[in-house]
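Okay, so here's the structure we're looking at.
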Amino acid sequence: MTVPFKIPISDLDYCLEQLLDHKPPKILPPETIQQLCHTLKTELLQTPNIISLQSPISVVGDIHGQYHDLLEIFQIGGSPPQTNYLFLGDYVDRGYYSVETISLLLVLKLRYPERVFLIRGNHESRTITTNYGFYTEVLNKYQGSADVWTFITDLFDYLPLGATIDGKIFACHGGLSPSCQQLDQIRAVDRFREIPHDGIMADLVWSDPDVAISDFKLSPRGAGYLFGNDVIDKFCQDNNLVQMIRAHQLCNEGYTSYWKGKCLTVWSAPNYCYRCGNKASVLEILHSNYDSKDPTNGSDGEISSINGEFIGVNTSFESFGDDDDDYNDYRNRFNNSSRLHKQQGVLPGQFFNVFEASKENDEDTLQGKSVNGINFDDELSTSDDTSGSGGNNNKGDFFAAFFQERPKRQQVEYFL
């Protein structure tokens, strides 16, 4: 592969402008997406299967083409580069705006490479996207051409399979594998290919936790496994971990905690498929300063509340200096929160932003749109739109400036 030149920041900001300043968002031309994918593939060639990240960081679960709800995530949790993000996969399929969603994430990854991190889910696959909407959406939006689908699904082969946070938390899309006991086994996998039907790579994106079992059990999904408490206990012990964070499963409240927080599921697509009515969440990890080897056995931070109203929280921030710019944004949002609720037996320094569907999600639902019934004229319109912030001249940080101009939306926060 020929190493492409580095895409200028001004060009990336122009792509952001096209996606953010128009309603509906403008789709990027095929040649632009090809260049984005080509550049990012070259960079990801040097990226290990498991990326090592540090807190503070926000963890995002499945998005599934719900573009406006992705914007809601940035509105609630802060936009890059002020906030670090780890996305756990399943960016496309089922939602109406898979093209726009993955396009925005690719641009953000190139624009803020040390702030935005993407790993692979089970829908980052040629087979799955052919059957669950993304392929058809590309054909509809690009006059019958599948080129954009090819560019993006080729890129999917390069995405990492997991991440560690502070060396203590393991994050992946799905779950654990009976073929893998050590993180080094994941690091040794050849990931630059389509997701196979079985083996470590498949299990990482397909498996699910199950509180009713202790060991492994074949998954009813037809791929991956169900895994129980003994499995995750041993995996964490063998790899000096305290927790696993994953996505992959719809949660009505936006998240699910298993085994006193040893395993968390984060779900970030509200009103999934525009009919489920579920909430969504983003997990913010402020720190992982745990005193005990297994902090899930107790709580280091004590929350006081009466009838759900926040009174005070005994969580130490003194270990982070006031000059720690990376941490200040997280700390300020935490201290300014007014609706925190107690959760039993989970790790300190973590909380969920729980939110409901954006008004654009509601509008799409009322219009009865479907992946195979997109309004082509609206999607491909090139007419000028003055409703956005097209006059913004802050090209130094277009993305952050876009969200500074939007009103803050109310969110519900659950402390962990």
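Our numbering is plain: 1 for the first residue shown, then up by one each step along the chain.
Including glycine, each Cβ sits where the backbone N, Cα and C put it.
Unsubstituted: the structure retains its original residues.
The active site, proton donor annotation in Swiss-Prot covers His123. For His123 (active site, proton donor), the Cβ neighbour count at a 10 Å cut-off comes to 27, with all displayed protein chains included.
Asp62 (Mn(2+) 1 binding site) counts 30 other C-beta atoms within 10 Å of its own C-beta, drawing on all protein chains shown. According to DSSP, Asp62 (Mn(2+) 1 binding site) is assigned to a strand segment. According to Swiss-Prot, the feature Mn(2+) 1 binding site maps to Asp62, His64, Asp90, an assignment based on similarity to another entry.
Counting Cβ atoms from all protein chains shown, His173 (mutagenesis position) has 26 others lying within 10 Å of its own Cβ. Swiss-Prot lists Asp90, Asn122, His173, His248 with the feature Mn(2+) 2 binding site.
DSSP classifies Asp90 (mutagenesis position) as coil under the three-state reduction. Annotation of the published mutagenesis Asp90 to Leu in Swiss-Prot: Abolishes catalytic activity; when associated with A-173 and A-248; the original residue is retained in the structure shown.
Under its mutagenesis entries, Swiss-Prot includes His173 to Ala with the note: Abolishes catalytic activity; when associated with L-90 and A-248.
The note that Swiss-Prot attaches to the published mutagenesis His248 to Ala is: Abolishes catalytic activity; when associated with L-90 and A-173. Cβ-based neighbour count (10 Å, all protein chains) for His248 (mutagenesis position) stands at 26.
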Taking only the Cα atoms, work out how far His64 (Mn(2+) 1 binding site) lies from Asp90 (mutagenesis position), in Å, as a whole number. 6
List the Cα distance (Å, whole number) between Asp90 (mutagenesis position) and His123 (active site, proton donor). 5
Would you count the other CB atoms within 10 A of the CB of Asn122 (Mn(2+) 2 binding site), including those on all shown protein chains? 24
DSSP three-state assignment for His248 (mutagenesis position): coil
